[in-house]
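Heads up, the thing below is written out as structure tokens.
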Amino acid sequence: MFPFQPMYPMQPMPYRNPFAAPRRPWFPRTDPFLAMQVQELTRSMANLTFKQRRDAPPEGPSAKKPKKEASQKQKGGGQGKKKKNQGKKKAKTGPPNPKAQNGNKKKTNKKPGKRQRMVMKLESDKTFPIMLEGKINGYACVVGGKLFRPMHVEGKIDNDVLAALKTKKASKYDLEYADVPQNMRADTFKYTHEKPQGYYSWHHGAVQYENGRFTVPKGVGAKGDSGRPILDNQGRVVAIVLGGVNEGSRTALSVVMWNEKGVTVKYTPENCEQWSLVTTMCLLANVTFPCAQPPICYDRKPAETLAMLSVNVDNPGYDELLEAAVKCPGRKRRSTEELFKEYKLTRPYMARCIRCAVGSCHSPIAIEAVKSDGHDGYVRLQTSSQYGLDSSGNLKGRTMRYDMHGTIKEIPLHQVSLHTSRPCHIVDGHGYFLLARCPAGDSITMEFKKDSVTHSCSVPYEVKFNPVGRELYTHPPEHGVEQACQVYAHDAQNRGAYVEMHLPGSEVDSSLVSLSGSSVTVTPPVGTSALVECECGGTKISETINKTKQFSQCTKKEQCRAYRLQNDKWVYNSDKLPKAAGATLKGKLHVPFLLADGKCTVPLAPEPMITFGFRSVSLKLHPKNPTYLTTRQLADEPHYTHELISEPAVRNFTVTEKGWEFVWGNHPPKRFWAQETAPGNPHGLPHEVITHYYHRYPMSTILGLSICAAIATVSVAASTWLFCRSRVACLTPYRLTPNARIPFCLAVLCCARTARAETTWESLDHLWNNNQQMFWIQLLIPLAALIVVTRLLRCVCCVVPFLVMAGAAAGAYEHATTMPSQAGISYNTIVNRAGYAPLPISITPTKIKLIPTVNLEYVTCHYKTGMDSPAIKCCGSQECTPTYRPDEQCKVFTGVYPFMWGGAYCFCDTENTQVSKAYVMKSDDCLADHAEAYKAHTASVQAFLNITVGEHSIVTTVYVNGETPVNFNGVKLTAGPLSTAWTPFDRKIVQYAGEIYNYDFPEYGAGQPGAFGDIQSRTVSSSDLYANTNLVLQRPKAGAIHVPYTQAPSGFEQWKKDKAPSLKFTAPFGCEIYTNPIRAENCAVGSIPLAFDIPDALFTRVSETPTLSAAECTLNECVYSSDFGGIATVKYSASKSGKCAVHVPSGTATLKEAAVELTEQGSATIHFSTANIHPEFRLQICTSYVTCKGDCHPPKDHIVTHPQYHAQTFTAAVSKTAWTWLTSLLGGSAVIIIIGLVLATIVAMYVLTNQKHN
């Protein structure tokens, strides 16, 4: 690589110590007799350890050569070169290895890896082959005292004891099982349901487990491996292999495994095949044969081989037959040739190109199709020329071959140019397909120059870069983050997509016709046949020739037509080529360069500058590319927004206590929560109180201030009016009678008239004499009151103590509580039992999964329009055959094709007919790019809980259904059912690109053109395709072979453009949406009932725990509505040291600690959260209670990045200071009113008394 040798630094000189080395320490020598005894004991133990039954050694040379052979080799080392050569010859002519003669045994890997060695060692006594006709058809393994064998594997277990067992069938899991004898249970595998993502081991090496799927590299594992176990690092079975399916570069395995309950679960990927050695049979001339062993092959009988492939084109073993037919027995091929062997069955062709250098032409490089659906900027072209093969059909890399008027020529690929708006970079070619990377443009042109002639072809196609993610970038960035995407694979591995082939039709070749003297001579190419049709002097000639022949009846070249016939090569089923007459033999070959899942580097927009305000967030955005901004509220109504930001902008949003989330470009989501904070001081002066509450409760504050102002105004007005009224009343008598004067004391004494009420006896006597019904009613009122009071006393004195005692007694065994269904919020409580210390219980849900039951309705993707080569009949009529393909259309057109390239095609002008057929099929990339339509039903809930009961902790998974218990340390826990049946998924959902959408898709079989579901299939690989694309055939243009049509655009593509943000960004309650399986996690909605059954052993006697004799609680610091923003200090005196549970029975405060350590005398610090401005709660420490109360201040931070885990219940939202100022205000108004009323009363008494006196 470099022109010069690298220079390495010289080794440093060894360090020399100038001082003499110290003497070696002396140790006493051991007794030789004792050493001999130790060696003998070691030798005996080694014999006992290794003298066990061992399997037959693997094939191949041993790890170490025998000493004898090594010594012979050393002796022969000094011999001459001649003897060495003789020794080699003798070795070649020596007796054959008996193991090498046994062709039935599979050659094992000479150097198996560590995983393979471990599995082979564990499989030796626990896995047994199933033999069928002397071959291993599969395997049976013994797991957990049971024998498991795949039900689809036929044969007999190679063990007499196990073969005699009577098995039971479980068709749902494709397994047969039986209990093994007691003496064999010691050698069985153990199984486990624990399957963390990572790598596991099986017979062929490593198995990757990710997203609930087991995968291996492609080519690892094949038929005959059904029944093999997959093991973890501890040698436990995690799954049993049943089959597999190739998915690009990896193979997905069909397995049977176990869930957390120990219940068997089967996972089968789509289009999976069973891995037993059941032979797939194919057909040839009414004779069946194994598809992998055809009686003929292409190199020996090409025409017959194509006919055989056509007969079995729909056979499940077509791929095996195709591979075996191309690879003749006895011929070895290089591994690189495997990629190109299929397309040796085909040849290039010439086809019509709509835009050549000068108008339309029949081009050797006609472009059939262009696809650019990946996210990597690559383009896949399908052309009439071929790549990777030379003109003879042999392998030749970086070469293009093409058809030039019947002659196949080749050209180096670097002489072929491809460009859009600028030149493209050609990556590779395979068969009819070419992979290139092109810049953006509205058309794509391919051209090459040969013998000073330039051949080109252009087609209109908008080539553009398809970005992945939430930023619309135009070029892949140098730095960023990796994101899942779809890219075109740069290899030609078989991926399940096919391109249809058929025998080529007859093509007129004027070069075959020549004039020799006065007669016409037709010369067919060597090894091919030609059909000759002539009209000479009223004589019609039609015959097939394979060698040169003269036709003396004809004297002009225009009187004869020569058609090239070829039945040993296929061509692409193009609408630009005529169809062969009669029954056309068709086939299919694999499409290379398909879309595959990959990782793409996507850019990251600059982080927004965030400014926090009171319950608000301001984002200042500076995108480099158009970037999506999506927000939602983490409440029951998400109120999501979705906006594409192209220019610098500022966006303001409201944040509530329930949370708010925003996603900027390809950055991860960020969440913020508002705190109950506000300016001002709830415990300060009136203006500070008003400012504080105005920001917290603006409407309530305005309403309260308005009421207070109205009361004050009314009070002042009423007092003023009463004062004026009293003044007028006082002055009026004096104005009328100036000399009248009444003493004030007399007026006061005379104003109070005397009155005497009746006694109780007199009232009852009056009722008895005048109204006896009312008498009895009055008499029964005290009796009824006495009965009510008696019942209340009975309830208070009897029922409540009974319930308390019963609850205490039941707490010894059962305890029921309810916790919020919100991940991360810890729930603390205690169990009080008479005679025992309180038992603390702490529960923290780490994850809550909501998994709906889904049913796949259908799969939809891009469609591809298939067009049969037009069937042409000269001078005659045709009819359409019955249609059976999806959305198939057929029409017959007359008066077409009077001419074709190379001379006239038909002798007639208007009597010619063409049958055009077009239909719809799934695109080649449907396997990678498709959407799945599901119907969702009832959801199950799983909660991952971190539970602490006393001093025992466990992390467990609980099914929240109210039925499934979980046992740990003797504690039995039952959770559920959830308090609400809410789910973020609608009845109809769509899964696409790893995201879920609520979408009301059409039912199966009811798709509309141009809408989602225009093509529908039950699965990606199934053949039950429904299509409705408004396909209409148009009349072909005279003189050109093609099938024009019109069609609605892809509904799948339109849905991808118009779809709203997925549930990942719009789900209520902050749900996190995932796939595989479809589920919602950590939805903060509802509550989970919990029921504990606690054994007596976990309780502690009261005598063994401390008892507080004196306790005092002080709030050192208190910030309300903040995450454990309160600090309480409890000073105490205890009977002894120990550990005590702490708890607040009311919902006023939530404690962070579940228990505290106590000494005989000291203080304990406890952190708590509260939403109360003036918290006052009883704190229970062991069996004692202490009251804590004080004032709390609002938090300083308006916005925080974590939810508040404080208590949501509180008793007072208004501070005592505010109430004091309010009562003072109302109290002052009341004093004014009272003074006015007193004055008015005095005046009224005075006036009335004066009038009476007068």
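The chain as shown is numbered from 1 upward.
Placement of Cβ uses the backbone N, Cα and C atoms for every residue, glycine included.
Record note (Swiss-Prot) on the mutagenesis of L48 to A: Complete loss of capsid protein nuclear export; when associated with A-50. For the published mutagenesis F50 to A, Swiss-Prot gives the following note: Complete loss of capsid protein nuclear export; when associated with A-48. One entry in Swiss-Prot concerns the mutagenesis experiment K51 to E. Its note says: Non-cytopathic, incapable of inhibiting host transcription. In Swiss-Prot, a mutagenesis experiment is listed as Q52 to P, annotated with the note Non-cytopathic, incapable of inhibiting host transcription. Experimental mutagenesis is annotated in Swiss-Prot for K65 to A, with the remark: Complete loss of capsid protein nuclear localization; when associated with A-67. According to Swiss-Prot, the mutagenesis experiment K67 to A carries the following note: Complete loss of capsid protein nuclear localization; when associated with A-65. The domain 'Peptidase S3' annotation in Swiss-Prot covers 126-275 and rests on sequence analysis. Look at Swiss-Prot and you will find H152, D174, S226 tagged as active site, charge relay system. Per Swiss-Prot, natural variant K341 to N is noted as: In strain: Isolate TC-83. For the natural variant H419 to Y, Swiss-Prot gives this note: In strain: Isolate TC-83. The structure shown keeps the original residue. Looking at Swiss-Prot, the entry for natural variant T454 to R says: In strain: Isolate TC-83.
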Tally of DSSP helical, extended and coil residues in the domain 'Peptidase S3' (126-275): 10 helix, 77 strand, 63 coil
Rounded Cα separation (Å) that holds between H419 (variant position) and T454 (variant position): 15
Nearest of the recorded positions (H152, S226, K341, T454) to D174 (active site, charge relay system) - Cα to Cα: H152
Integer Cα-Cα distance in angstrom, H152 (active site, charge relay system) to K341 (variant position): 33
Nonlocal residues around T454 (variant position), in sequence order (Cβ under 8 Å, 6 or more apart): A357, E447, F448
Cβ neighbour count (within 10 Å, all chains shown) around K341 (variant position): 16
PLDDT averaged over every residue in the domain 'Peptidase S3' (126-275): 86
Length of the line joining the Cα atoms of K341 (variant position) and S226 (active site, charge relay system), in Å: 30
Per DSSP, three-state class assigned to H419 (variant position): strand
Neighbour count (Cβ, 10 Å) for H152 (active site, charge relay system): 18
The one of D174, S226, H419 whose CB sees the fewest other CB atoms within 10 Å, among these recorded positions: H419
